[in-house]
Structures are given as structure tokens and as C-alpha cells.
Amino acid sequence: MSQWHHPRSGWGRRRDFSGRSSAKKKGGNHIPERWKDYLPVGQRMPGTRFIAFKVPLQKSFEKKLAPEECFSPLDLFNKIREQNEELGLIIDLTYTQRYYKPEDLPETVPYLKIFTVGHQVPDDETIFKFKHAVNGFLKENKDNDKLIGVHCTHGLNRTGYLICRYLIDVEGVRPDDAIELFNRCRGHCLERQNYIEDLQNGPIRKNWNSSVPRSSDFEDSAHLMQPVHNKPVKQGPRYNLHQIQGHSAPRHFHTQTQSLQQSVRKFSENPHVYQRHHLPPPGPPGEDYSHRRYSWNVKPNASRAAQDRRRWYPYNYSRLSYPACWEWTQ
């Protein structure tokens, strides 16, 4: 089940996805488990329009948080502005509506709710909805550089999976590169092994949905096969990489977006990328990352190798050979 919210105007106003009958409802204003352990907002993923963040919490949660722990919808926009970026769409993947209301967001920013069950790999319908929303946004925002903000509860597992799934399926990015780019920009590694394994070894998901009539209010899905190059406007032309007019849509689609591939690899190989934003790289397996101290807090039962690399130092950090975080499990 998905819900669009845009009270005035915008490219997403008329869309309404159908699916699950209702979201899972939970009472109370208890803080989500482990929510405090994660950075509020990551960095923009270079070569893309994506930025990931944990769910902001409405004002009623603040009495249970220290002032420095609060992260409200207003705080979200302030932190995005501090990075000299602007949000143009928020995609909410949480499976509840208790954390904040669309009305808490600026009226000028479209909001899309895609109810996504946690812990399990999203189904093909959810993946397609996400791809359709992203491509619709890119199509309508070719002439600006606004970002797509994506969040689940922690802005990590469901968020990372769907962003990486898009990069792999639509942009043709290698799974390892997509996962590493997300990990570095989010400041935390994807944790769920089933998500990582599906991204690494699972099938490419089709970029169209045969169950949705082409004449429906879902609009013409053919533009999913024509991903808009999402490079910043002033950095060169956009390329319409796959013309399909007059042809049937292929079952699977890869785009070899060379500039995006180069951006991913260049970013991943830059050992100083975190110094600009004061974020350490994601933690190696078997270690408990504490972003407040910019160091690795080694678990008592960690391996000898983990104990040997106890702290992170920004000036001698060398890129970990991927996969650095594959053995993290819940």
C-alpha cells in the first residue's frame, strides 16, 4: 500500500498505489529500538539524487529524548540545508504512521508512503513502486538538482536495499559498488544479510509491471525504461539511454550509465571523502561503531584482527576491500 501526499500541486499529486489494506499500527510514543544509534542524515550519494536518513520523530517524542538526540521533520530540513542541498521528494518506507505526519512537512515537498515490511526482502511490487516514484521524480525534475530523501526506521536496511536495487537494476551499477557507495554515504553499513545477499546474487528485477494497465492512473510506465540521467544540471548533458518507442518493454533492463559508474568508483576510492563531512567510514564486521567518538568500540568476543584495528584515524584510513560488512547480522 502506498499513499501520496501533496496538498497543493506537483508531479505526484494524482498517483495512488493500491496494495495492502492497512499499515501495522502501534500505540504510544516509544522511541524506535536502536534509533539513537544511527546518524540522523547521511550524505548525498554522488552521481545520484539520493540521500538517506532515519525517520524523523514528531514533537510528542521529544520528552523522551535528550536535546541533542532530537531529530524532527524541521531538523531534517535544517540538516539537509547545512549540506547545501534541497529535498524535492520524501519516500517513507516505514510500516507505521505513528512517527510523524505528512502535515509536519513543508507543503512544497511531495511525500510518498510505501508501506514496506521490515526484515524481509521487499517484494517485486514494492520495488516497482519505488522505481516508478524515482523515475517519475527525475523526469519532472530534469532542470533542477533537488534530492530524493529516503528513510525507513533507521534509514539503513530497507532504505539501503531499495536505493541499491534501483542503482543495480536501472542504472546498471555493480552490486558491490552500489552497496559500498550507500554504506559510505550513510555512515553505517547495511546490516541484514538477506538484503545484502539478494543485492549481490539475486535476480535483476524487471523495470515494468505487467499487472498495472497502461491506461490507469499509474500513468504510462514506459518512462521507467528511460531513466533520466541524474547528474547535477550544470555538469553536462543528460542522456536518454534507452529508446523504446515502438518496441515492447524488455523483461530486464540495464543502463550502462558511464558517468554514474565513474562517480561511484571515484567516490569509493577516495580515502579522504569523510574528512569534508566529519564522518568516519562504516565499521568492519564484528565491531560496534560509535559515531560520537569516531572510533571502533570492539566487542569483547571480537576476533584478534578486529582488536588490532581498534580505532579509526582520518589521516591514515585506507579503503577496506569490499565486502567489509557482509557478516553483520541482527
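Cβ coordinates are placed from backbone N, Cα and C, and glycine is handled just like the others.
Just the original residues are modelled here, none of the noted substitutions.
A quick note: this is a predicted structure, and the numbers were derived from the prediction, not measured.
Swiss-Prot lists 61-208 with the feature domain 'Tyrosine-protein phosphatase'. Note on the domain 'Tyrosine-protein phosphatase' (61-208): mean pLDDT across this stretch is 97.
According to DSSP, H119 (mutagenesis position) sits in a coil region rather than a helix or strand. As a published mutagenesis entry, H119 to G appears in Swiss-Prot alongside the note: No effect on phosphatase activity with ATP and ADP.
Within the same chain, the residues at least 6 positions away from C152 (mutagenesis position) whose Cβ sits under 8 Å from its Cβ are V55, L93, T94, T116, G118, R158, T159, listed in sequence order. One mutagenesis experiment catalogued in Swiss-Prot, C152 to S, is accompanied by this note: Loss of activity. No effect in RNA-binding.
Residues or ranges marked as active site, phosphocysteine intermediate by Swiss-Prot: C152.
Under the DSSP three-state reduction, T153 (substrate binding site) is assigned to coil, being neither helix nor strand. Per Swiss-Prot, substrate binding site is recorded for T153, H154, G155, L156, N157, R158, and the stated evidence type is a curator's inference.
A C-beta separation below 8 Å, combined with a sequence spacing of at least six in one chain, links H154 (mutagenesis position) to P32, R34, W35, D37, Y38, K54, V55, H188. Under mutagenesis, Swiss-Prot gives H154 to A with this note: Strongly decreases phosphatase activity with ATP and ADP.
What Swiss-Prot says about the mutagenesis result for N157 to A is this: Strongly decreases phosphatase activity with ATP and ADP.
In three-state terms derived from DSSP, R158 (substrate binding site) belongs to a helical segment. Taken from Swiss-Prot, the feature active site, proton donor/acceptor covers R158.
Among the mutagenesis results in Swiss-Prot, R192 to K has the note: Slightly decreases phosphatase activity with ATP. Strongly decreases phosphatase activity with ADP. The residue drawn here is the original one.
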Proximal but sequence-remote residues of the same chain as G155 (substrate binding site) (Cβ under 8 Å, at least 6 apart): Y38, V41, G42, A52, F53, K54, V55, R186
Residue among the recorded positions H119, R158, R192 whose Cβ has the most other Cβ atoms within 10 Å: R158
